[in-house]
Amino acid sequence: MLRLKTQDSRLKTQDSRLKTQDSRLKTQDSRLKTQDSRLKTQDSRLKTQDSRLKTQDSRLKTQDSRLKTQDSRLKTQDSRLKTQDSRLKTQDSFSVDDNGSGNVFVCGDLVNSKENKVQFNGNNNKLIIEDDVECRWLTVIFRGDNNYVRIHKNSKIKGDIVATKGSKVIIGRRTTIGAGFEVVTDKCNVTIGHDCMIARDVILRASDGHPIFDIHSKKRINWAKDIIISSYVWVGRNVSIMKGVSVGSGSVIGYGSIVTKDVPSMCAAAGNPAKIIKRNIIWARTDKAELISDDKRCSSYHAKLTQ
């Protein structure tokens, strides 16, 4: 009997413990449910925040797109204003007299330019002046059709250019030309290379200006011929270079010369008519240079011409 009571007491104790454990498990389960509910709430909040962030990101992208569009429009307006400003500067520095049709004048951003004139007396002529060119008291006259004149960037030029009957005149980069300069053409080409130094009152006459005939054949005998001045040539003051002449790179033409025959590269020529007085020379724009290496441009051309 005593044993049964003891077993019964033990069973009751175990049952009590099981109930306690069950109560604890229920409590834990309740806590887990609470945590799960909180996690779901947090997850919902995170999803809401993520949705808001996506909405904000979308709005920011839209704003960024609008800003880019506005920036593009502002750049376009700025470009137009610069173009208008360039045209106004060109109009301010050039007077244009167009007496034909199909004529074109393209002008870049000029430097310190004033009192220039362009006159078109014909059709389909073209004048192109590139950026950073300094034009002062320059007159360009087109006579007839299909003439072409181009002045490359970083050049400085004064004087008169007359292009006649399908002629072409090209002036290279960084070339400087003094006042009183004159180019006369007639169905021919005049080319001045890069880095040339042309003094005041220089005349390049590719045409005699008026025809001369043989009285027996009755045919013209003085047709115009091309003039070519290569890059890096120094032409002194009051020089006249006549039709058909070519002057080689690195050469110098002395004061007051009349050049009727070709001058090779790296030669000094002078006189009337000009003759070669010294070979194997090269000049420098820098007046203080004592060696070829003292002038970068001179050194560069010397290397090219002697390699």
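Every residue gets a Cβ built from N, Cα and C, even glycine.
Swiss-Prot annotations:
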{"type": "BINDING", "residues": "ASP208, GLY209, HIS210, ARG237, LYS243, LYS261, LYS278", "note": "acetyl-CoA binding site"}
{"type": "MUTAGEN", "residues": "HIS210 to Ala", "note": "Loss of activity"}
{"type": "MUTAGEN", "residues": "TRP234 to Ala", "note": "Loss of activity"}
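Taking the features listed in Swiss-Prot, we show where each one sits on the structure.
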| residue | record | contacts (Cβ under 8 Å, 6+ apart) |
| --- | --- | --- |
| ASP208 | acetyl-CoA binding site | ASN222, ALA224, LYS243 |
| GLY209 | acetyl-CoA binding site | VAL184, ASP186 |
| HIS210 | mutagenesis position | none |
| TRP234 | mutagenesis position | CYS196, MET197, SER251, VAL252, ILE253, TRP283 |
| ARG237 | acetyl-CoA binding site | GLY178, ALA199, ARG200, ASP201, VAL202, TYR255, GLY256 |
| LYS261 | acetyl-CoA binding site | VAL245, PRO273, ALA274 |
| LYS278 | acetyl-CoA binding site | CYS267, ALA268 |
Site extent for acetyl-CoA (largest Cα pair distance over ASP208, GLY209, HIS210, ARG237, LYS243, LYS261, LYS278, Å):
35
Measure the Cβ-based neighbour count of LYS243 (acetyl-CoA binding site), defined as the other Cβ atoms within 10 Å of its Cβ.
21
